[in-house]
Amino acid sequence: MRLNGDSGPGQDEPGSSGFHGGIRRFPLAAQPEIMRAAEKDDQYASFIHEACRDAFRHLFGTRIALAYQKEMKLLGQMLYYVLTTGSGQQTLGEEYCDIIQVAGPYGLSPTPARRALFILYQTAVPYIAERISTRAATQAVTFDESDEFFGDSHIHSPRMIDLPSSSQVETSTSVVSRLNDRLMRSWHRAIQRWPVVLPVAREVLQLVLRANLMLFYFEGFYYHISKRASGVRYVFIGKQLNQRPRYQILGVFLLIQLCILAAEGLRRSNLSSITSSIQQASIGSYQTSGGRGLPVLNEEGNLITSEAEKGNWSTSDSTSTEAVGKCTLCLSTRQHPTATPCGHVFCWSCIMEWCNEKQECPLCRTPNTHSSLVCLYHSDF
């Protein structure tokens, strides 16, 4: 007996199951069954994640457990999907909803390579992307503070390149050094632009996820991006009902929402371009007018020059960077500072993890909830 998931439009109906030429044709799983199975899988994976986190906390302490909470989540998800999908078995959610995975044009069971690819997309890729994003943001701050080092390396690197090459070894060394210098400068520019690119990348990712969900509501094949990338579908092997609900109307709503977001994005881009052109025109007129503006005097009556203003700004910037506090839970620089109702500030991930266990402030024990936490942007204390 062989499974066939691509049975055509007429064979996807509930009454199309049966024997035809010795082949048992099962209908494709409907959207409610796939969504229900995904919710069950997330629930059981969270159970394993909590068990791994508790074991890790008892072994190494709360501080180290908070520092490696993302790795514990990755470990829990990997264990769940490797023990189920990786071994060729149904997950608990799939077994609950009577669906199985198929792939390929003939609707056969996924190969081990395809299952491994799905597990990698489902668990490791989001973790790696988040780690790269965090590391890039940290290095962007480090590069801003060490511009002198990169300036010196940029000055000294041409001396290495301009050395006379009298042999093949010197030529290869100069080529390698030139390539290394270009890669370092490209990496430096990319890291410096990352804080600006990150919000745009997140918006694009949200649009891609919504577009995938819209396609799922229309066609009913791939609920997750990982399944679409690996080509894993579902067929229904349970008792067929007379009416299997579909979610095309939700796809229409998502399509309307995406159109509105696209129109809003175009409007914002046009407004930003118009604003930048107006600012450039005003700056140009100010520079060509020859005026230097009104003189500004300090408390002693001396004229404040541009160099003094730059010095004051640099001093204030350095003091502001030094004033950034540390989280009392992880004892490191606060990432995404979040304030509690009582006024204490922690890392977003640290205080959220704390509120999962105890809904109170770690310092003053004031009761608080997840909804009462406020993430502070463009400021820290």
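Please read every residue number as a count from 1 along the shown chain.
Cβ from N, Cα, C; glycine included.
Residues as originally present; substitutions not included.
Features of the protein shown, as given by Swiss-Prot:
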BINDING   Cys327, Cys330, Cys347, Cys350  Zn(2+) 1 binding site
BINDING   Cys342, His344, Cys361, Cys364  Zn(2+) 2 binding site
MUTAGEN   Gly93 to Glu  Deformed peroxisomes, but no effect on contacts with chloroplasts and on protein import
MUTAGEN   Pro126 to Ser  In pex2-1 mutant; lethal mutant; defects peroxisomal matrix protein degradation. No effects on peroxisome shape, contacts with chloroplasts and protein import
MUTAGEN   Cys342 to Gly  Embryo lethality; when associated with L-344; G-347 and G-350
MUTAGEN   His344 to Leu  Embryo lethality; when associated with G-342; G-347 and G-350
MUTAGEN   Cys347 to Gly  Embryo lethality; when associated with G-342; L-344 and G-350
MUTAGEN   Cys350 to Gly  Embryo lethality; when associated with G-342; L-344 and G-347
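Known features from Swiss-Prot, placed on the structure.
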residue: Gly93; record: mutagenesis position; DSSP class: helix
residue: Pro126; record: mutagenesis position; DSSP class: helix
residue: Cys327; record: Zn(2+) 1 binding site; DSSP class: coil
residue: Cys342; record: mutagenesis position; DSSP class: coil
residue: Cys347; record: mutagenesis position; DSSP class: strand
residue: Cys361; record: Zn(2+) 2 binding site; DSSP class: coil
In the chain carrying Cys342 (mutagenesis position), residues 6 or more apart in sequence that have Cβ under 8 angstroms from it:
Cys361, Leu363, Cys364, Thr366, Asn368
Relative to the Cβ position of Cys330 (Zn(2+) 1 binding site), how many further Cβ atoms are located within 10 Å?
19
Nearest of the mutagenesis positions (Gly93, Pro126, Cys350) to Cys327 (Zn(2+) 1 binding site) - Cα to Cα:
Cys350
Could you round the CA separation between Cys330 (Zn(2+) 1 binding site) and Gly93 (mutagenesis position) to a whole angstrom and send it over?
36
Give me the count of other Cβ atoms within 10 A of the Cβ belonging to Cys364 (Zn(2+) 2 binding site).
10
Using C-alpha atoms only, work out the spacing between Pro126 (mutagenesis position) and His344 (mutagenesis position) and round it to an integer in Å.
31
Taking Cα atoms as reference points, which of the mutagenesis positions His344, Cys347, Cys350 is nearest to Gly93 (mutagenesis position)?
Cys350
CB contacts for Cys350 (mutagenesis position) [other CB atoms within 10 A, all chains]:
23
